[in-house]
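Pulled from Swiss-Prot:
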VARIANT   Ala43 to Thr  In variant E
VARIANT   Phe50 to Leu  In variant A
VARIANT   Thr55 to Ala  In variant C
VARIANT   Val65 to Ala  In variant A
VARIANT   Thr66 to Ala  In variant C
VARIANT   Ser84 to Gly  In variant C
VARIANT   Ala92 to Thr  In variant E
Amino acid sequence: MKYLAAYALVGLSGGTPSKSAVEAVLKAAGVPVDPSRVDALFAEFAGKDFDTVCTEGKSKLVGGVTRPNAATASAPTAAAAASSGAAAPAAAAEEEEDDDMGFGLFD
C-alpha cells in the first residue's frame, strides 16, 4: 500500500511516475525501499498512464463492503428494553469496538 501511495503522490504532483521518483518519496517517508516491490508495481501498471490507473481503481471501489451501523443494529427498541428489564444494563456495559476495520493504513 505504501508503494501505491508513493506512486499516487508522484502522479498527483503533476509528474509522470518513475521508479526513481517513487523510491525518493518512499525514502523521504522513512520507508525501507524494496526494489523488487517497486519493479512489481511498475510491471502491474505497464502501458498505463496515471489517469487510467486512477479510473480503473475507482471503478473497483464502487462495490465496497457495507455493514450496518453498530448503534442501530445493537440498540434495543423502547418496547423491547422495557419488557426485558435486566437485559438493558448488560447491553449498556458492552465496550465499543474500534471502527478502523483493521485497515492500519500507516502501520
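In case you wondered, yes, glycine gets a Cβ from its N, Cα and C as well.
Where Swiss-Prot records a feature, it is marked here on the structure.
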residue: Ala43; record: variant position; contacts (Cβ under 8 Å, 6+ apart): none
residue: Phe50; record: variant position; contacts (Cβ under 8 Å, 6+ apart): Ala8, Gly11, Leu12, Thr16, Pro17
residue: Thr55; record: variant position; contacts (Cβ under 8 Å, 6+ apart): none
